[in-house]
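> Before I ask anything, here is the structure I am working with.
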Amino acid sequence: MLNYDKMEKIGEGTYGTVFKARNKNSGEIVALKRVRLDDDDEGVPSSALREICILRELKHRNVVRLYDVVHSENKLTLVFEYCDQDLKKFFDSLNGYMDAQTARSLMLQLLRGLSFCHAHHVLHRDLKPQNLLINTNGTLKLADFGLARAFGVPVRCFSAEVVTLWYRPPDVLFGAKLYNTSIDMWSAGCIFAEISNAGRPLFPGADVDDQLKRIFKQLGSPSEDNWPSITQLPDYKPYPIYHPTLTWSQIVPNLNSRGRDLLQKLLVCNPAGRIDADAALRHAYFADTSDV
């Protein structure tokens, strides 16, 4: 790491320690993500290196740039563009109120980043407010894109914090192993509701069972009628027939009817029925975004 001066530790990410650093040559501030691998004896898997090389090609204003990959001994250090805060910290600064224009701008940027990455056949698989970063001029950027495929999604973070289930779709909670872009669209829906409610999570489940119950109590329990092949999923088990008791206008009171319509198109239990990022960007909710 001869080219970088470490300034301070920013935190513990899902995959390892993150430092704020300065590029000695250019003076630019960057984020260094040091990836810890489960089996250090093995070194860095070639599959991980292949995936990471793909990520270097992702260049979009709503995706955090991966500038460089430094591979030494058993360590892999990823050099990313630096952002001041994540969406979770941004929520903390709001005092419980998010104005409609800011909410729409954040969601628009999230979907633009997703659309770009999905067009390049890269999934995120672990979207949450902690890996949506915001820089000083209010641009939202998706971080950690593709790392789940390169390194797997661990059950626990490097810091022993449990990886959250709050943004996982029902198909994944039921053990689905074949992912497509729909996994990210569900997460985007959960984040959309959280943005609208100024940081209050939509489905804050304690474990897989509680997570599924919370989802089905709001959306209604799925069945073979509205989700063919649900019973074939590896960890499927039947749940009671839940009927929603709260309306969407009660759950996201700050979201207008167009926003609620988009939210319901994102939060479809059957992955085949979920709206994709491009269609979401064409939704009427974004029709009046000349101000964004």
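A Cβ is built for glycine as well, from the same backbone N, Cα and C atoms used for every other residue.
Pulled these features from Swiss-Prot for this protein:
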type	residues	note
DOMAIN	4-286	domain 'Protein kinase'
BINDING	I10, G11, E12, G13, T14, Y15, G16, T17, V18, K33	ATP binding site
MUTAGEN	K33 to T	Loss of activity. Decrease in glr-1 synaptic localization
ACT_SITE	D126	active site, proton acceptor
BINDING	N131, D144	Mg(2+) binding site
MUTAGEN	D144 to N	Loss of activity. Decrease in glr-1 synaptic localization. Loss of polarized trafficking of dense-core vesicles in DB motor neurons
> Taking the Cα atoms as reference points, how far is I10 (ATP binding site) from the residue listed as 'active site, proton acceptor' in Å?
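Between the Cα atoms of I10 (ATP binding site) and the residue listed as 'active site, proton acceptor', the distance comes to 20 Å.
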> When you measure from the Cβ of D144 (mutagenesis position), which residues in the chain that are at least 6 apart have a Cβ under 8 Å away?
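Within the chain, D144 (mutagenesis position) has Cβ neighbours under 8 Å at G13, T14, Y15, V64, H124, D126, N131.
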> Measure from the CA atom of V18 (ATP binding site) to the CA atom of K33 (mutagenesis position) and give the result in Å, rounded to a whole number.
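Computed Cα spacing between K33 (mutagenesis position) and V18 (ATP binding site) is 5 Å.
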> Can you tell me how spread out the ATP site is, meaning the largest CA to CA distance among I10, G11, E12, G13, T14, Y15, G16, T17, V18, K33, in Å?
14
> Which secondary structure state does DSSP assign to the residue listed as 'active site, proton acceptor', in the simple three-class scheme?
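Looking at the DSSP assignment, the residue listed as 'active site, proton acceptor' belongs to neither helix nor strand, so coil.
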> Can you tell which of I10, V18 has the most other C-beta atoms within 10 Å, given these are the binding-site residues?
V18
> In the predicted model, what is the mean pLDDT computed over the domain 'Protein kinase' (4-286)?
90
> Taking E12, D126 as the recorded positions to compare, which has the smallest set of other Cβ atoms within 10 Å?
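Candidates: the recorded positions E12, D126. Fewest Cβ atoms within 10 Å: E12.
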> Among all the protein chains here, how many other CB atoms are within 10 A of the CB of T14 (ATP binding site)?
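Summing over all protein chains shown, T14 (ATP binding site) has 22 other Cβ atoms within 10 Å.
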